[in-house]
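A.B. asks: Handing you this structure, nothing more for now.
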Amino acid sequence: MPASIPRRNIVGKEKKSRILTKPCVIEYEGQIVGYGSKELRVETISCWLARTIIQTKHYSRRFVNNSYLHLGVFSGRDLVGVLQWGYALNPNSGRRVVLETDNRGYMELNRMWLHDDMPRNSESRAISYALKVIRLLYPSVEWVQSFADERCGRAGVVYQASNFDFIGSHESTFYELDGEWYHEITMNAIKRGGQRGVYLRANKERAVVHKFNQYRYIRFLNKRARKRLNTKLFKVQPYPK
């Protein structure tokens, strides 16, 4: 065993997260493009690349048009994940969660995918590094949110490990048709549904209806925003199991 590598940093049968180099800001041609270490870092990538990976790797097989910050997760020279950040499905809904929030005052983690072979805790580290990038590139963002989908069989373990606050859940209806999943908004919103909505409505009788909980998590980036949480609708609660 090389003396230069501490025993605690060696990856064995358990996929233990390791940091062998100090995380730092990553710049390219004088511009901030990411944050992290050689072993794990996030960097901005093109929209088309992020969408391609999400379409092929994410369980939903669908990207979100509202995303405008696309971060690749790298280990060494390998691209091992993608995080897409942007507006909520309804961009103006941020002010309903945190009072006095405009569209540029928050972000939603729309999509996240990380390779299964990555060490344990890699997802929470990637989120942590992404938040540092957001603070640097989008200083007007005061808070971020994301949803854990019950379809994945978990209640948001990754967000709990990333020190997000759990502020409630709601039940959403999904339609399963010909191997594709459709959110209820695709059925109900004529303009937003597009051709997928047209197809779903035309074949509604064949679709299988599912109801799943979606768990809402929020991470405040400053204390002022925390004080403006709309406590009439949301409150910080114990983590769901």
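Note: Cβ is positioned from N, Cα and C throughout, glycine not excepted.
So Swiss-Prot has the following annotated:
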MUTAGEN   His58 to Ala  Loss of acetyl CoA-binding
MUTAGEN   Tyr59 to Ala  Loss of iron- and acetyl CoA-binding
BINDING   Tyr59, Asp149, Tyr159  Fe cation binding site
MUTAGEN   Arg111 to Ala  No effect on iron-binding or acetyl CoA-binding
MUTAGEN   Asp149 to Ala  Loss of iron-binding
MUTAGEN   Tyr159 to Ala  Loss of iron- and acetyl CoA-binding
A.B. asks: For Tyr159 (mutagenesis position), which residues in the same chain are close in space, meaning a Cβ under 8 Å from its Cβ, but six or more apart along the sequence?
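C.D. replies: Counting only residues 6 or more apart in sequence, the Cβ neighbours of Tyr159 (mutagenesis position) under 8 Å are Ile127, Ser146, Ala148, Phe166, Tyr217, Arg219.
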A.B. asks: About how far apart, in whole Å, are the alpha carbons (Cα) of His58 (mutagenesis position) and Arg111 (mutagenesis position)?
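C.D. replies: About 8 Å separate the Cα atoms of these two residues.
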A.B. asks: Among the mutagenesis positions listed here, His58, Arg111, which has the most company in the form of other Cβ atoms within 10 Å of its Cβ?
C.D. replies: Arg111
A.B. asks: Highest CB neighbour count within 10 A among the mutagenesis positions Tyr59, Asp149?
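C.D. replies: For the mutagenesis positions Tyr59, Asp149, the Cβ with the most other Cβ atoms within 10 Å is Asp149.
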A.B. asks: Secondary structure at His58 (mutagenesis position) (DSSP, helix/strand/coil)?
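C.D. replies: Going by the DSSP assignment, His58 (mutagenesis position) belongs to neither helix nor strand, so it counts as coil.
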A.B. asks: Distance check, please: Cα of Asp149 (mutagenesis position) against Cα of Tyr59 (mutagenesis position), rounded to an integer number of angstrom.
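C.D. replies: Spelling it out, the Cα of Asp149 (mutagenesis position) and the Cα of Tyr59 (mutagenesis position) are 11 Å apart.
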A.B. asks: So, in DSSP terms, is Asp149 (mutagenesis position) helix, strand, or coil?
C.D. replies: strand
A.B. asks: Which whole-number value in Å describes the distance between the Cα atoms of Arg111 (mutagenesis position) and Tyr59 (mutagenesis position)?
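C.D. replies: Their Cα atoms are separated by 10 Å.
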